[in-house]
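Features as listed in Swiss-Prot:
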- 108-192: domain 'MEIS N-terminal' (DOMAIN)
- W213 to A: No effect on cooperative binding with PBX1 to CYP17 (MUTAGEN)
- N321 to S: Loss of binding to other proteins (MUTAGEN)
Amino acid sequence: MAQRYDDLPHYGGMDGVGIPSTMYGDPHAARSMQPVHHLNHGPPLHSHQYPHTAHTNAMAPSMGSSVNDALKRDKDAIYGHPLFPLLALIFEKCELATCTPREPGVAGGDVCSSESFNEDIAVFAKQIRAEKPLFSSNPELDNLMIQAIQVLRFHLLELEKVHELCDNFCHRYISCLKGKMPIDLVIDDREGGSKSDSEDVTRSANLTDQPSWNRDHDDTASTRSGGTPGPSSGGHTSHSGDNSSEQGDGLDNSVASPSTGDDDDPDKDKKRHKKRGIFPKVATNIMRAWLFQHLTHPYPSEEQKKQLAQDTGLTILQVNNWFINARRRIVQPMIDQSNRAVSQGTPYNPDGQPMGGFVMDGQQHMGIRAPGPMSGMGMNMGMEGQWHYM
């Protein structure tokens, strides 16, 4: 071990550790010689950075050999001190505390803790007393060794405190994440949204199988509201009546059906709404109104989402999901219907919309009217009950 520390550069001299030169005689007396100044101003060149080199060059060879002998005696005195093994032990513990990954479950992980050093001190004291005394005949060297051990001991304690603070921070951060993130709410909301999506797709597919009496009723309603007759041979025309057919979020509502006794049961209606995770009608009306007012760009900004969440009483995530579904189930079918009307020869205006445009009957519904040769055909997107947003 003495050879190991002899190779380290910071053991090259004893000037930095505070041992006075009178401790081992006065071998450094030659250092009192002043270096030769080549300049008449400024500090001596390299007088502080390299003191040994500057003085050695100014000394006779015999003086240089005496300095080397003194340094060797100082090293031997430190390496041969009874407390040096304990000093080397705590130095290695400090190294382990900074470079070894700490795993609480692994055996021997506390080898660099301060408690383990207390045990090492007890074992070392018991062993050294049986062989030789703890201190040497030089009290100044004894004091130096004790102070060095104390400094490294404080350093080990500070490292242990840093590890404790890191562990405490990680534990509190993980607990905060587990407590603050509404994971179950997010999962429930997504599950409710997926169930609602599947049911909506089924009902949308059933819209094409409407009975003939409902088709005639739709044509009559569109004739009264829009003033343009729609023959029964054409597609379905959306109507403004039948507000009772709207349920919850209203993204894909089924057509009006004859009421039964089950529909009059409020408890059953509440259970059905709760099962599907449907939003309140007031909330969906507000969001639907915003959607129709911004059909050219139905993408609310973050600030608008926050405002809509405050107005509807929903969360920003729910508002965002509603608009994602609305763009897919309301806006996209309208665009597809417009494209089909254009492909069938409907006159097209410079704004990119059919000449009939999107006609809003009393702000209750939105239908597509095709003038000219197709004025007798009412276009319906099969979205009855979706336009009642007021």
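Counting starts with 1 at the first residue shown.
Every residue, even glycine, has its Cβ placed from backbone N, Cα and C.
What you see is the original sequence, not a version with the noted changes.
As the structure is a computational prediction, the values presented were derived from the model and not from experiment.
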Protein Cβ atoms within 10 Å of N321 (mutagenesis position), excluding its own: 19
Local confidence of the prediction over the domain 'MEIS N-terminal' (108-192), expressed as mean pLDDT: 75
Local backbone state of N321 (mutagenesis position), from DSSP in three classes: helix
